[in-house]
Each structure stands twice: as structure tokens, then as C-alpha cells.
Amino acid sequence: MWDYSEKVKEHFYNPKNAGAVEGANAIGDVGSLSCGDALRLTLKVDPETDVILDAGFQTFGCGSAIASSSALTEMVKGLTLDEALKISNQDIADYLDGLPPEKMHCSVMGREALQAAVANYRGETIEDDHEEGALICKCFAVDEVMVRDTIRANKLSTVEDVTNYTKAGGGCSACHEAIERVLTEELAARGEVFVAAPIKAKKKVKVLAPEPAPAPVAEAPAAAPKLSNLQRIRRIETVLAAIRPTLQRDKGDVELIDVDGKNVYVKLTGACTGCQMASMTLGGIQQRLIEELGEFVKVIPVSAAAHAQMEV
């Protein structure tokens, strides 16, 4: 379980500036629902002074994503665009009295959304470096340019650091070799030598290997407490049942539609449909499920029309 500061909890349970800003003239979209994290930042900018008058956010992600987005909107209000662009992802984390290392990618996403919103306001196009050859992590659609920029901005030195800040390498691990290559080049540029960290899984194998034959056999079932699909579905339903009364008090509800691998499809109904807080509701559900199941899952909203098609 991650240790969150009181400020992170405050911005998660009582987020500031949730929802789209009315009359926004700057919009920044980053992330992807299919990858489990998405953020839209909307700004209202005074065209004569370039001062940010108001800011709002809509996000689909974990509690740290909500807290980081909430913090960012508070930080930028009253600043000029150029002043706001000086805010780093570390500044966002510091504003929240710190984030767990595994959640630093949420602050990076906030900074990217701010850059995208400013570019949108100025009519600029953010360089698209997501060419096929530049894509490093296919699981989370992270390109080489983002990996390099994040390594430089945060002085990262390990694959684990890169995963914490960008999510690259957090899926199938096939991109670890490419990440190590980039780390080798970037560390060399700042006069350092990259040393690959030992893989924790290998240490476990070394310890177990000398054990007598009966011990590993006895340990095998206990070492793999994987839930069956039926058990997973039951746990998911239990979590939704616990959340449902809160939604029903606001005349909303949530329904489990399907579970496909790590994808959990749900349908929001009643007042939850089209609610500005819907993305936050989904993010909260996803966080609860991850904690309950002990594995990463993506909560994906299904519209009424899509649900009807699934039933046919």
C-alpha cells in the first residue's frame, strides 16, 4: 500500500476545479483511456495579458492523477502562460507534500497537459514524435523523446525510475532493453555510467533453487495465489456493491458489464451519466479495484448504446 500525504488525500477526496471551465480558450489533452490514464486540462486565459483566470480538469485515472490535476489547477491560476510553463512535475509533487515514487507519472502527465493547453491557446503544434520507430513502450504508448526528456528533467538513472515517471516498462517488460539503451546514452552525456539494477525476481529464484525438492513443491500453490476469473468477478462485484450506496445517494449508480483480462467494463447510470465528476468516479473505482485485487486493472466506461451492441 502506498503512503499518501494528507495533502494528496485532501485533493483526492475534495478536488479543486473539477470539471471543464466554461468559456475555456485553452485545452490540453494527454494520455489515453486505453492505457488507464487520461487528462484534459481547460484554461480560461485573458487574451490581453496572457494571465490564467481559471482552470479546470477532467481525468480518468488513479487517486494520484486526480490529486495532481487538482493541485496543478490551483498552482496555475493567476500566473501568466510563461510563468505557468516553468512549473515542473516535481513542483506539482512538492505542492502535494510528495508523491509515492510509483505515482510520479501522474505529475508528469499534469505538466504535459499544461504544455498541450498552452500550445493549443497559441495555435502551436506540439511536435509529434510518436513515429512507429520512436515508440519504446507499446503497452503504454510512450515514445523515446518522452523517455529522454523525463530522464533529463528529473535526473533519472534506473529503469525503475523511468517506469515510475512515465509508466514505460510497467507492462510486459519487453521494452526494458530499449530503456536501458536510452539511459546509457543519457547518463553518458552527463558524465555518468549506467549500471543495470539487479532484477528482484532473479534473487527469489536463487534463494529457492537450493531448497530440497519437497519444499518448492509445498510452496508452489502458496506462491501463486492467483484468483480464478470467477473469484475476480466476485471481488469486483463486492467493491462495486460497497461503492453503490454513495452513488445512489446522488441518484446515480454503476453496473458491471464485463471483465476481459485486465479490462473491467462498467456502465454509469442515473445522475452519473454525463456528470462532470464521472471521470473521477471511474478513477476512484479503478483505484479501489487495484487495491482489492492486488493487480493493475483498467476501468472502462461503456455507453448505453455500446452496451446494447454488446448484448446483441
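Cβ coordinates are placed from backbone N, Cα and C, and glycine is handled just like the others.
For C106 (mutagenesis position), applying a Cβ distance below 8 Å and a minimum sequence separation of six or more within one chain yields D37, G61, C62, S64, A65, A67, S68, L99. Residues annotated as Fe cation binding site in Swiss-Prot, with a curator's inference given as evidence: C35, C62, C106.
Note: C172 (mutagenesis position) has non-local neighbours C139, i.e. same-chain residues 6+ apart with C-beta under 8 A of its own C-beta. Under the DSSP three-state reduction, C172 (mutagenesis position) is assigned to coil, being neither helix nor strand. Look at Swiss-Prot and you will find C137, C139, C172, C175 tagged as [2Fe-2S] cluster binding site.
As a published mutagenesis entry, C35 to A appears in Swiss-Prot alongside the note: Slow diazotrophic growth, normal [2Fe-2S] EPR signal.
The mutagenesis experiment D37 to A is recorded by Swiss-Prot, whose note states: Increases stability of iron-bound protein. The Cβ neighbour count for D37 (mutagenesis position), using a 10 Å radius over every protein chain in view, is 23.
DSSP classifies C62 (mutagenesis position) as coil under the three-state reduction. What Swiss-Prot notes for the published mutagenesis of C62 to A is this: Slow diazotrophic growth, normal [2Fe-2S] EPR signal.
Under the DSSP three-state reduction, C106 (mutagenesis position) is assigned to helix. Swiss-Prot lists C106 to A among its mutagenesis entries, and the accompanying note reads: Slow diazotrophic growth, normal [2Fe-2S] EPR signal.
Mutagenesis annotation in Swiss-Prot: C139 to A, described as Slow diazotrophic growth, loss of [2Fe-2S] EPR signal; the structure shown retains the original residue. Around the Cβ of C139 (mutagenesis position), the number of neighbouring Cβ atoms within 10 Å comes to 16.
The mutagenesis experiment C172 to A is recorded by Swiss-Prot, whose note states: Slow diazotrophic growth, loss of [2Fe-2S] EPR signal.
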Which secondary structure state does DSSP assign to C139 (mutagenesis position), in the simple three-class scheme?
coil
